[in-house]
Amino acid sequence: MNRWENIQLTHENRLAPRAYFFSYDSVAQARTFARETSSLFLPLSGQWNFHFFDHPLQVPEAFTSELMADWGHITVPAMWQMEGHGKLQYTDEGFPFPIDVPFVPSDNPTGAYQRIFTLSDGWQGKQTLIKFDGVETYFEVYVNGQYVGFSKGSRLTAEFDISAMVKTGDNLLCVRVMQWADSTYVEDQDMWWSAGIFRDVYLVGKHLTHINDFTVRTDFDEAYCDATLSCEVVLENLAASPVVTTLEYTLFDGERVVHSSAIDHLAIEKLTSASFAFTVEQPQQWSAESPYLYHLVMTLKDANGNVLEVVPQRVGFRDIKVRDGLFWINNRYVMLHGVNRHDNDHRKGRAVGMDRVEKDLQLMKQHNINSVRTAHYPNDPRFYELCDIYGLFVMAETDVESHGFANVGDISRITDDPQWEKVYVERIVRHIHAQKNHPSIIIWSLGNESGYGCNIRAMYHAAKALDDTRLVHYEEDRDAEVVDIISTMYTRVPLMNEFGEYPHPKPRIICEYAHAMGNGPGGLTEYQNVFYKHDCIQGHYVWEWCDHGIQAQDDHGNVWYKFGGDYGDYPNNYNFCLDGLIYSDQTPGPGLKEYKQVIAPVKIHARDLTRGELKVENKLWFTTLDDYTLHAEVRAEGETLATQQIKLRDVAPNSEAPLQITLPQLDAREAFLNITVTKDSRTRYSEAGHPIATYQFPLKENTAQPVPFAPNNARPLTLEDDRLSCTVRGYNFAITFSKMSGKPTSWQVNGESLLTREPKINFFKPMIDNHKQEYEGLWQPNHLQIMQEHLRDFAVEQSDGEVLIISRTVIAPPVFDFGMRCTYIWRIAADGQVNVALSGERYGDYPHIIPCIGFTMGINGEYDQVAYYGRGPGENYADSQQANIIDIWRSTVDAMFENYPFPQNNGNRQHVRWTALTNRHGNGLLVVPQRPINFSAWHYTQENIHAAQHCNELQRSDDITLNLDHQLLGLGSNSWGSEVLDSWRVWFRDFSYGFTLLPVSGGEATAQSLASYEFGAGFFSTNLHSENKQ
C-alpha cells in the first residue's frame, strides 16, 4: 500500500504542531510583526519550475536531484488548474471518483515543483525549517536529492526540519504533489476540486537554542476588573549539552510597559518547559467591538546576555464562559452576527492573497458583521491575526468534511469508524496548536457535514484536553452529546422560534442559514426577529460570504463567471457555487446591504411620532453609543423640510434610551422621517461618518385634494376602424390596437414610437435561484413559463371625448385545464392619458404560488432615464426591503439592473407611487398606478433573462422591458433553505389593479408634478375591484 492511500500514515518526518510565530533580532523589529524583516525568514513563493503529469509514476526519478531545465513555470502559491494544468470540477458534496475507501484513482493528477533557493552565511549553524501553509492534497518534499518527508491535511501548516540537507549557497527544493489521497475522503467541502501549493512556502531559521512553542492565556478575576496573563513556554536546545539561558518577557500597551520580568538561569536540555504569570490591573478588554491588543514580547538570551531571539505575540484579554445555558464573553451576553467564509479568488481559486483576505474583513466590519466561520477548514495563519486586529469573533473550523458519503446513504461511514480516529483527531490537534493564541477565536468547530460517531467524540475530548478556554462546536452532534453549543443549519423560522420557546440546556446557534444564492436571501428580518426574541439563540451565520465564480472573458471582451460544468466537468453541481453575499470579485451584492441593515447594532424605534418621540436601542454588547450620531431628515415627496443631528450619549451596551426629534409643520404632501446612524470616528475599516443603519418612519399620507388632469391641448379623438385593427388618434398621438390579440401594437407620440412590444398580463418571471425548487416542482411541470394567451372578445366604445377598448382573454398553460380569464380595459382620453384596468378570474385547479401577477410591455429603448417615487435606491422585494427607503430616486435602466452572474429576475422597486422613463430630452412615459406597485425595467427581454445561463449570454435589446407588477413573490432562500414565508407569497387567484400611462415631453411640467393629478375621471372606481379603490 502506498503512502497516499494509507490512513495510518498521515505524515512522515513532519514536526509536531505548534503556534504560528516568528523570531526577530530586536524588540523594535519584533513589534512590527512583519515576518519578512526577520533575518531568519526566507520566502520561497514566486516562480517555480513545474510540470504536470496525469499519473504519479510519470514523474521522472531524476526529478528529486536534478533541475529540469526544459520544464515550464508556475507561480507559487497557485492552484495548478488556474494556471492551465489539469481540470477544474465543482461539486457541492459528491466525490469526483468512485468511493472505494481508502483508495483513489490511479490516474492521480500530479504536479512536480522545483526551485533553487540560496542560503547566506547567516544561516550557518542554525536549524533550518521549511513550512508549507497549504498544499492540496498529498505532497512529498526533497532537498538536494534527499527525501525529507510527506504530509496530508491540505489546509494545515506542515513543517519539516531540513537542517541536515541544506548548505550555504544554492539548494534544490523539489515537491511532488498529488491531487487525490485517502485524506480526500475527509476534505469533501462545497467548492472547486483543485490542487497545488496554494499558500506560502518559506524557510525559518532558528538558533540551536530557541523558543519552540508557547501558549498564552488570560483569566479575569470575579469582578472582571483585573486579569492574569499566563504563558507556558516550550524551549528547545539542539546542542549536545545543556544551555543556561534567560527568558525576559515584557507586556506593552502601545509604548507603555505594563509589566516586565525575567526567568533567570533557565537550563535547557532538549525540550524544556517554563512558565510565567502576572497580574494586569484593569486591562482593556478585547472584543469584536473593541479589539484592543497588547504586545507580549519574549526575549531569549544566552548566558552572556547575547540575544538569541525575540518573539512577539499580540494579546487580547478575553474569556468565554457558559452560564445558565448561555455563553458570555468577558462576562457579557453576546449575539454573533456571522457569515460563512470560503477561501476563493475569482482569478486564483483558493490561492487567496492577503490583500483580498483583508478586504473581506474590512467589508464584513463595514456591514456590521461581528463573526466569521472559517467554512470549512483552517485559513492562512495570517487571517487570524487580521481578525485579532480588526475585531471579529471567529469560529475556527477543522478541515473535516466527508459529505460525499451522504450520496450512498452512509454519511457517518468513516466518522464512526475507529480506524479513522487518528486522521480526525490529528486535524483538530494541529489546528488548535497552530492558532491557540488568537483572542479572536472563541469557538473551535470539529468540521462540517460528516455525520456523527466515535471520531467526533474523540476530537472533542482531544480539543478540550488541549484548550478548555474555548467552546467546541459540531453541527451534526444533533443532540449536543459532547459539544458545548447545539447547532442546526437551514432551520426554518417557525422551528427556530420553537427552539427559542423551549431552550436547550446548552447555548444554541444556527451555523448556516439564509442561503445567499443569486437574488436573495429573503426573510432575514423574520429570522432576526426570532433571534432577538430568544436570548438562547446566540449566533447565526449566513451561507455564504462570497460567490465562487471563476472569471472568464468571451470573444467580445465580456466578463463572465464560470461554475460547475463550464469546464466540461461532470458530475457537477452547476451554479450552486454562486451563493455569496458578495460577488466573486468582492463587489457587495444587495443581500449584504440588507443583512447590514437587519443586524445593525443601533436600532431606532418609533414611540409617538406625532410628538417626535423615538427610542434608540443599543445592540452592541460591550460599547456605548458615544461614538455614534443620529441624522434625522424629514422628507416630503422629494423635498427636505427639516434636518437635525443628535449625538448619541450615555446609552449603555444592550440598553435603550428615549430620543426626541423636532418635527416641522407638515403640509398636504406625504412625509417621512428618515434616520441615518453614523459612526463618528475613523477606523481601520471605515472613514469617519461611516453609515451604520438607515430607518424610515411614515409621518403622514398625502392629504391634498386631487385635481383632475386637464391639459389645454386636448382635441377630439378620431377612431379609424378596419378588419384587423383600430386606431385612436388625438392631438399628438395615435394608438393602434390589434383585433387579433386585443392589445395595442403601436403608440406614436409626436412622431416617436413609444410602444415596441405588445403589453400583456404576466404570471411568470425569469427564475431566481431561490425559486428553483418551486420552478422545477411546480411552475415548469405546469408550464407556467409557456402560458398562452387567446383573445375571447374585443369591443370598442367611443363617447364623451374618450375611447374604451375592452379585451377579454384567457391566459392558460398548454395541456392543463386551469387558467385565468382576464379583462383589459383601456381608456384613451383626448388629453393623451391612457388609463388601464386589469383584472382576472381564475378557473380550474391550481392552488399554488406563482412568481407574480403583473403586466409587461416593451417601450422605446431611448427612454432609459428613470425617475420614480418609491422604495430605493437599490433593488428590493417584500422580504428584502430594510436597506431601502421610500423617496424620489433618479437612475438609469442600466444602473437599476442587478447583473447577477447567473441571470435571473432582478431590479425590482416596491411601493412605487409613480415612475417616469424618458430620453435625454425629457420625452417619454409617466406611469401613475392607482395604488403603489412593483416596478422594474430591463434592456433585455424576460425570455432572454430566463434562458441565459451566464451574464454574457444576455442579449441587449433595442427596446426596454417595462414591468408593472401588482404582486411579486418574495425571495425566500429556498435554493437551500427556507421557502418564502406565507406573508410574502403570491397565489394564482382573482386580481384587479390599474394605472395610468401618460406620454411626457421635455417642455412640459415635470413628471413629479404631473403625477400629483387625478387621472381617469372615475374610470378606476368603476372598473376595479374594491380592494384597489384605496
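Each Cβ is built from the backbone N, Cα and C atoms, and glycine gets one as well.
Sequence unchanged from the original; the noted substitutions are absent.
Sequence annotations record features per position, and here Swiss-Prot assigns active site, proton donor to E449 based on experimental evidence. Sequence annotations record features per position, and here Swiss-Prot assigns active site, nucleophile to E512 based on similarity to another entry. The natural variant D92 to N is recorded by Swiss-Prot, whose note states: Improve activity. Where Swiss-Prot documents E93 to K as a natural variant, the accompanying text is: Improve activity. Swiss-Prot lists W976 to C among its natural variants, and the accompanying note reads: Improve activity.
Secondary structure from DSSP puts E449 (active site, proton donor) in coil. The recorded positions listed here are D92, E93, E449, E512; among them, E512 has the most other Cβ atoms within 10 Å of its own Cβ. Taking the Cβ of W976 (variant position) as centre and 10 Å as the limit, one finds 21 other Cβ atoms among all the protein chains shown.
The shortest Cα-Cα distance between E93 (variant position) and any of the recorded positions E449, E512, W976 is the one to E449. In this structure the C-alpha atoms belonging to W976 (variant position) and the residue listed as 'active site, nucleophile' are separated by 10 Å. The DSSP secondary structure for D92 (variant position) is coil. Here E449 (active site, proton donor) is positioned 11 angstrom away from D92 (variant position), judged by their C-alpha atoms. The distance from the Cα of E512 (active site, nucleophile) to the Cα of E449 (active site, proton donor) comes to 11 Å.
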